[in-house]
Each structure stands twice: as C-alpha cells, then as structure tokens.
Amino acid sequence: MQSQDSCYGVAFRSIITNDEALFKKTIHFYHTLGFATVKDFNKFKHGENSLLSSGTSQDSLREVWLESFKLSEVDASGFRIPQQEATNKAQSQGALLKIRLVMSAPIDETFDTNETATITYFSTDLNKIVEKFPKQAEKLSDTLVFLKDPMGNNITFSGLANATDSAPTSKDAFLEATSEDEIISRASSDASDLLRQTLGSSQKKKKIAVMTSGGDSPGMNAAVRAVVRTGIHFGCDVFAVYEGYEGLLRGGKYLKKMAWEDVRGWLSEGGTLIGTARSMEFRKREGRRQAAGNLISQGIDALVVCGGDGSLTGADLFRHEWPSLVDELVAEGRFTKEEVAPYKNLSIVGLVGSIDNDMSGTDSTIGAYSALERICEMVDYIDATAKSHSRAFVVEVMGRHCGWLALMAGIATGADYIFIPERAVPHGKWQDELKEVCQRHRSKGRRNNTIIVAEGALDDQLNPVTANDVKDALIELGLDTKVTILGHVQRGGTAVAHDRWLATLQGVDAVKAVLEFTPETPSPLIGILENKIIRMPLVESVKLTKSVATAIENKDFDKAISLRDTEFIELYENFLSTTVKDDGSELLPVSDRLNIGIVHVGAPSAALNAATRAATLYCLSHGHKPYAIMNGFSGLIQTGEVKELSWIDVENWHNLGGSEIGTNRSVASEDLGTIAYYFQKNKLDGLIILGGFEGFRSLKQLRDGRTQHPIFNIPMCLIPATVSNNVPGTEYSLGVDTCLNALVNYTDDIKQSASATRRRVFVCEVQGGHSGYIASFTGLITGAVSVYTPEKKIDLASIREDITLLKENFRHDKGENRNGKLLVRNEQASSVYSTQLLADIISEASKGKFGVRTAIPGHVQQGGVPSSKDRVTASRFAVKCIKFIEQWNKKNEASPNTDAKVLRFKFDTHGEKVPTVEHEDDSAAVICVNGSHVSFKPIANLWENETNVELRKGFEVHWAEYNKIGDILSGRLKLRAEVAALAAENK
C-alpha cells in the first residue's frame, strides 16, 4: 500500500459520482461494513419535501446518508441510554457518510487522484472486516486493516479508539454498565446461545429445505414462513431453495440458510419471495443427481415442496431415486461412503400451491380462494358497466383441466351460464341452450348477462369452447357482447385470510410430518377437508388428479366430474338448479310444493343476502314459495309484513352486504303467539333462520313453543351467520371470512404504518363478544406478537412477557422495513385491561424506546361486499336447508298418523293446518361444520349440552390450536425456552 496521509476520526465526509451503478455499488459496500441508511433523497421524488431535501446539495440527483453509530452504554433491551443518564460515559467515534449521485462529476483535470488521503475508522472487530472482504482487505497489523471502496477511496480500520492509544479497545469498554438491566440483557443473549447448544448437543440437527415450484400462487410466502419458523422452533436448520428446482440444480447461494428474521413480514406479500422456475434439467436423471449432491453438501435430507401436481410428482420421483443417486455420487468420487451415510433417505412433504384448486383429495389449495376473490372482484366491476349498457359479458378464467374457479365464480357472481372441462357441453347444441337461458333471464327482468368460461372448456367432441365462441352465440341472440380475459391478474395480489390460514397451518404440519417421517412412510401431501388439516399419500392424490384429465381425453365426462370432491359435485348441481334449470324442468308435483319462510335475526353479517338469494332461486325452480319475514321477528310482531320473493327481487343479491329484508336483535320469545298467528296465516311449511346467537336462541324458543303453538311443528333450521362465530356446535358462520378479510387489509395497513415509523407497536381491538375466534384467527394470519382472548384472562405476567418479547424484537432491530409489531385484543378479553390501558402499560414499560398506538376497526369488520368464500358457502348452506325442509315434509307424508314419534302435520279440507305431534327434536336443527363434516344438529341437544348461555357461545374452543401455533410463529415459545434455559443455567 502506498504511504498516504491519514485523516483519523473523520465525523463527516461526502463522496461523489456520476455513475449510477457505481453509486449503488458503493452504498452496498458501506452497508456491508455496518453503515445504516438514515436518509435517502431523490431529487425527482422528494424535491418539494423540505424535510428530506434539508442538508442536501443542489446539484445532487440522489443522496444517501449512511451513519456508523457510536458505541455507548445500552439498557436491558439493547437500546442506547442517553449520555446524561449513563453510568459509563465512554463513547466510540461515530461517522456520517454522504454518497452523492450527480449529472457530471466536478473533477478538475489538474487534480491528481493518486494523492488521496486515507480515511481511518475505528472498529472493535477487524477480523470480521477481513472475513467480509477476503480478497480486498489487507491486514497491515493486528490493529490496522486497509481497504479501497468501489470509488477508489482509501480506507483503514483501526482497533485503536484514538490515534494516541497504544492498545486495542474492545466494545465492552463502551457497552459495559454496572446496572442490573445490562446484566439481564447479556444473560438473555447468552440464554439464546445456551438454548441452541442444548438443542444441538442432544442430537444432530435436522436440516430441512423448503421450495416453491411451478406457477406462483398467493399464500406461498405464508407457507415458507411457517416452515422456516416452525423448523427453527423444533431445533432444525431450515434452508430456502431459491428459484425452485433450478435452484436445487445450481446449489450454492441458491440454498440459503434462513434465520427467524428473514421471513418477517412475508404474510402480507404476494407471489413467492424465494422465486419459482420450471427446470427442464431436473427432468433428467443427471439433473436430479446434481440436485442430490447439492443437498448432501449442505447436510439436507428433507424437502418441503409447495407447488402443483407436476412439481409434487417430480419431488416424489426424486425421493424414490435418492438411494441410487447417492450411490452414483459416491461412485463418481464426489462423496465418500462415510460422508453420505447419514443421508440414505430423503423425506418429501408436499403442499399444494395452485390457484386452479385441481388436486384430488383436498377441498382447497393454497392460492385458490385468493384467485377466486380477484375474479369475483373483477366480475362485480364488470357487472356495473354491463347493467348500464344492458350488455352481456363473457369472462374467461384460468383452469386448463379443472373448472373449480369457473364454477365457484359462477355461483359467487350470479352468472347465467358456465363452461367447465369436467362437464363438456353437447357439440353443436350448447349454443341453443345458452341462448335460451340468457333470453329467459332477460325476460324475467335482468339487464345484463354474465358467462364464465374456464380456459380448458370444451364440448363432448373435445373441441375447445373459447370466450369468442360464446360471444358469437350471444351476438346471434342480438346481445351487445364483450369479452374479458382476466389472465394473470388472478394470480396477483396478496393472499386472502383463508389462504394465509391454510398455508400457515399446512406449513406447520409439514414440519411435523418431516420429523415423524420414516423410510417406510409414503410421501405425505398436506390437504384440508372442510375445516380440518389432513395428510394423504402424495402419489395417490397426484394419480387421481391426473386421471381427471385422462377421463376428459377419453370423453368419459361422468367419471371426470365424479373424481372431483363431493363439495364440487354438490355445488355444480346447486348451480344448475338455481340458474340453468329455472325453466320448469325441476318443478315438483303441486302436492309437494311448500311455503318456506326466511328470516334474518341479529346483527348484520355478510352473505345474508347471498344465502336468501340461493334459497329463493332453488325454491322457485322446484315450485316452492319463498316468503321473506321483513325486519326480523320484531317486524313480524309489529306489522306482520311477509313478502313473497320473486326471481327479479333477489337476482342481484349475490354481492350485496347487510340485509335487504331487514334484521335486528329481537328474538322470537317477544311474542310467540303473534308469530304463530302469522305463520298460520301464511301457511308456512318450513322456516330458515339466518343469524348469530339471537337466531340460535330464537330457534330454541320456537322449538319449545310447539306445545302451545302447533304451527311450530314444522321443520326449522338455522344457518349460522355472525362475525363473532359464536354459534354453538359449528366451527364456521357466514360472514366470518368477510370479516377476516377486512381485518387482514386493516392490519396490513396499520403494520405498514408501524413499519414506516420503525419502532412502533399497534394494539388492535377486534369484535367477537366472549368468543376469541376472530382475535385468535386474526393474530395467526397477521403475525401478531400476542393475542388477548376471553378464554385466557389477561394478567400482569402475560403482559410482562409480551413487553419482554417486544423488547427482544426491537433489540435486534437494525432499522429494516417490515418491523412494525401488532397485538390483537378481543373486545371482551378483560373488563380491567382495556385496549387503551394495555397500550399505556406497554408504552410506559418501553421507556420511550418504541411507540405504542391503539387501532379499533369497529363495525368495519362486518365488511362491505361479501367475500367469495362466504357467497359460495351461503349458497351451499341455503340449498342444504331447503332440502332439509323437503325431506322432513316427505317424512311426514310417508308416516302413518298413529306414529307420534315423527313430526307430522297436514291441512284439513278447510285448508287449516292440523298438528299431530307436540314436537320432534331433529326437525329443529342448526347446520354445522365440524372438522371434515357438515351436518344438521338438533337445537335441543346443542342448547342442553354445548351452550354457555351466559357468555353466548359454545363450550368447545375449537380454535385453541391457532393460539398455540401463533405462539410458535411469533417467537413467544422460543422466548420462554430461552428464559427457562437461563434459569436452569443460573441454578
């Protein structure tokens, strides 16, 4: 190195370039050295911003200010103590560096750039600098390291705090304090190391790789986050495979060991942050052998793959070939037998990431409901303009071999017709049926027509049915028709609540499956049935999935649709009954036609109108008469208003929030006699109640009133509809998904605000009454640090633990983005610790090191437009309830009058209803979702055995697992383990 004059302890310097690439490279260089960005000014973006432009040069296009902060005494949380309060007054020298990008560099030609002074900075860890720059760094002595930055500036790093010092200075000279806080802080840090040593000493760490492959889908990031953090929690090393199978082939930097903080904020990101790519090389054995070598070199013998059927098939093939691939690697001399001995078997676990929802054996795949939500949102927008011009719109959606998106979108958007691959339309005849359906709906008063076409739609001769083919048919009808191809907008955006929840739970279960894996275990695929996470053999699921395409190619369309799950088939039949077959083809005999009442009870909830619409359309297509009881039971008592609903009344209700027929919290017991009178007057044969706990209570009151009021001897059922999800006996209520989506958007926004201001915490209050479901679910899918629910009372110990967890998070904070923190509190979690009081306690304990704010979304949680999932579920439940009423009436007809155990009622010759039995428990029921089952549960049994009447909820806390998983992923359990390790060490 040339001998240069040295400028020691420079507090401020400015360097200039007119090369943008060099500008960025220099910033990265100083970031690597530990400098932090404190200002990033862009003349074109921030020129009018007086705060950002303050202190910048007039000729700067961009300026980035980097600071190396002084070392000084820190408190228990690792935050700097103000100098006037510190017991140790020593401080190291800080430095501010201004890097400027200008139009043209102002360098005098006579200036000799070889006479540059060397700038010297103080560092307590010279070896680390050499490690970071092994080729550039030159160690001149034990206390001096020389470097050149990308602009050619000479820099030395000295271990001497001052030029006059004779011995190196350690960081303890600045950080060391005599306070108890500092001792605790260091002990906490040591506890982390102790915990890692303890976990590592018992057995060799399991190393797991996680990758995303094939087409991206919303929710993949949530799955990766769950795998990474769950793996770390269970003492594993977790690696992310970047760029899918291509990353497996390349190895090296594409296999990155992940830390806890690496996946912070990933829940709210769309796509996949670790990338995805299709690899032709991996399809060859040579490519798979190369991938095996890369995994073994990192010690990895478990792989979690999130992708479609092709990706999962490749993964399972990789597993079966693994032993022979390892033998080939040994034969090639890349590894010895001893080196590969621990890696004789490869564990594979599959997660289905696909917006098509085309995997057999699972109800939904990661990303499917997010894509459906995008479709419904777009079609809702299209409907608005279509009605204005009285147009027809043909909308093409994805689904090459699976019509799930098209079917669900058809139900959720009130489409007139759908085309799906599983049910091919008759060649040359489908045009006539399409035109007949659209013309019939127009004649009933509809102003627009919506047709949903899956991209893989075809006729029974395997000819493609395109959006333009459909358009041509509608033009023949004389309709002004437009085509909209949604394309990749369906993949875009962040994941909805359902997909975040699904990906998180499946990611956690994937790690558990890896740890439980044996060489004899078939590769598992993590799926879901109704509300329950399940495992199923990967090979069989993929085989069934591919057999659908085979059946279609063989023109066996009955087999193709039979291979879909029962829910798919049920919903397809429901769509036909409510839309296509409203031509009188399904009318029942006059003697079997019923009068069915529909009433909304309780607070407004999304999808009340969607359920009423589906029930009405199904009734009309079968000849029943649907009657809307206006304004709840109080409206019936006060005015007796009951309206017979027509097709045009409900045609546009599929995407309307609130209640079009009115709702309130009045219950049936306010005047059972008057209610019985109007039931008798309208000759009701059945009743559907939509509502929450008030609806649940009303159903019980009507059932109990059968002794005094024989008219109540009719089949009655409740469709749970409440954002609180507090109806006993069921795990799902209409409106919950809409509520959770609203909360996801709300919390994403406030977390962004918290991240922008860096050290900021929000305490968010959510609804739910005495049920902690919404709070627990929201905490899980938003990455909340803590969740306060009524089921687990808040106490000072739990608050203290949360404060410690927050301090630990912020102690390691380096000013990165995505570091806003969220705490979720149920509105009834405590009568003492209110949302504001919690915020005040945490704020006081933070001693100004981070800010705390409250956020209360209130009735925003009820949502506006119902979510696509709520719309589809509403339709499914409504049709099931009509069938329930039909079946009970059939049962009555088939029963002899002498059998008093079965509900019976008939009209006499004067048209009066004659009850023949006091009550029948099973005929008054609640439609319930429990795990993987949908069933009708008698209200009498639910009220007696499963209802906490005082707290207005069920006894079962079916969401308890969400809190446990939330504690794992937030780091709470990790912190507890560290504290326990520290306590054990102190003993």
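Our numbering is plain: 1 for the first residue shown, then up by one each step along the chain.
Heads up, the Cβ atoms here are built off N, Cα and C, so glycines get one too.
Original residues fill every noted site, and no substitution is shown.
Experimental mutagenesis is annotated in Swiss-Prot for ASP309 to Thr, with the remark: Reduces maximal activity of the holoenzyme by 50%. Completely abolishes catalytic activity; when associated with 'S-348' in subunit beta. Other Cβ atoms within 10 Å of the Cβ of ASP309 (mutagenesis position), summed over all protein chains shown, number 25.
Quoting Swiss-Prot on the mutagenesis of ASP356 to Ser: Reduces maximal activity of the holoenzyme by 50%. Completely abolishes catalytic activity; when associated with 'S-348' in subunit beta. Cβ environment of ASP356 (mutagenesis position): GLY308, THR365, ALA368, MET398, GLY399, ARG400, HIS401, CYS402, TRP404, LEU405 lie under 8 Å away, each six or more residues apart in the same chain.
Among the features that Swiss-Prot reports, active site, proton acceptor is placed at ASP356. DSSP classifies ASP356 (mutagenesis position) as coil under the three-state reduction.
Residues annotated as beta-D-fructose 6-phosphate 2 binding site in Swiss-Prot: ARG391, LYS482. Summarising the environment of ARG391 (beta-D-fructose 6-phosphate 2 binding site), the number of other Cβ atoms within 10 Å of its Cβ, over all protein chains shown, is 19.
Where Swiss-Prot documents ARG447 to Ser as a mutagenesis experiment, the accompanying text is: Reduces maximal activity of the holoenzyme by less than 25%. Summarising the environment of ARG447 (mutagenesis position), the number of other Cβ atoms within 10 Å of its Cβ, over all protein chains shown, is 15.
All protein chains shown were included, and the count of other CB atoms within 10 Å of the CB of HIS488 (mutagenesis position) stands at 11. In Swiss-Prot, a mutagenesis experiment is listed as HIS488 to Ser, annotated with the note Increases the KM for fructose 6-phosphate 20 fold.
In the three-state DSSP reading, GLN861 (beta-D-fructose 2,6-bisphosphate 1 binding site) counts as helix. Per Swiss-Prot, the feature beta-D-fructose 2,6-bisphosphate 1 binding site maps to ARG665, 722-726, 767-769, GLU827, 859-862, ARG952; the stated evidence is experimental evidence.
Neighbour count (other Cβ atoms within 10 Å of the Cβ, all protein chains): 30 for SER724 (mutagenesis position). According to Swiss-Prot, the mutagenesis experiment SER724 to Asp carries the following note: Abolishes sensitivity of the holoenzyme to fructose 2,6-bisphosphate activation; when associated with 'D-718' in subunit beta.
The Cβ of PRO728 (mutagenesis position) lies under 8 Å from the Cβ of PHE696, VAL926, LEU942, TRP943, GLU946, THR947, ASN948, LYS953, GLY954, PHE955, GLU956, each of which sits 6+ residues away along the same chain. Among the sequence features in Swiss-Prot, the mutagenesis site PRO728 to Leu is noted as follows: Drastically reduces sensitivity of the holoenzyme to ATP inhibition.
DSSP assigns ARG853 (beta-D-fructose 2,6-bisphosphate 2 binding site) to a strand. Here Swiss-Prot flags ARG760, ARG853 as beta-D-fructose 2,6-bisphosphate 2 binding site.
What Swiss-Prot says about the mutagenesis result for HIS859 to Ser is this: Reduces sensitivity of the holoenzyme to fructose 2,6-bisphosphate activation; when associated with 'S-853' in subunit beta. Around HIS859 (mutagenesis position), taking its Cβ as the centre, 10 other Cβ atoms fall within 10 Å, counting all chains.
Other Cβ atoms within 10 Å of the Cβ of GLN861 (beta-D-fructose 2,6-bisphosphate 1 binding site) number 22 in total over all chains.
Residue density at ARG665 (beta-D-fructose 2,6-bisphosphate 1 binding site): 15 other Cβ atoms are found within 10 A of its Cβ, drawing on all protein chains shown. Counting every protein chain shown, the number of other Cβ atoms lying within 10 Å of the Cβ of ARG952 (beta-D-fructose 2,6-bisphosphate 1 binding site) is 20. Each residue contributes its Cα atom, and for ARG665 (beta-D-fructose 2,6-bisphosphate 1 binding site) and ASP309 (mutagenesis position) those atoms are 48 Å apart.
Its Cβ taken as reference, VAL723 (beta-D-fructose 2,6-bisphosphate 1 binding site) is surrounded by 30 other Cβ atoms within 10 Å in the chains shown. With the fewest other C-beta atoms within 10 Å around its C-beta, LYS482 stands out among the binding-site residues LYS482, ARG760. Just so you know, the Cβ of GLN767 (beta-D-fructose 2,6-bisphosphate 1 binding site) picks up 23 other Cβ atoms within 10 Å once every protein chain is counted. In the three-state DSSP assignment, the secondary structure recorded for ASP309 (mutagenesis position) is helix. Take the Cα of ARG391 (beta-D-fructose 6-phosphate 2 binding site) and measure to each of the recorded positions ASP309, ARG760, GLY769, GLN861: the nearest one is GLN861. HIS859 (mutagenesis position) and ARG447 (mutagenesis position) have their C-alpha atoms 33 Å apart, to the nearest angstrom.
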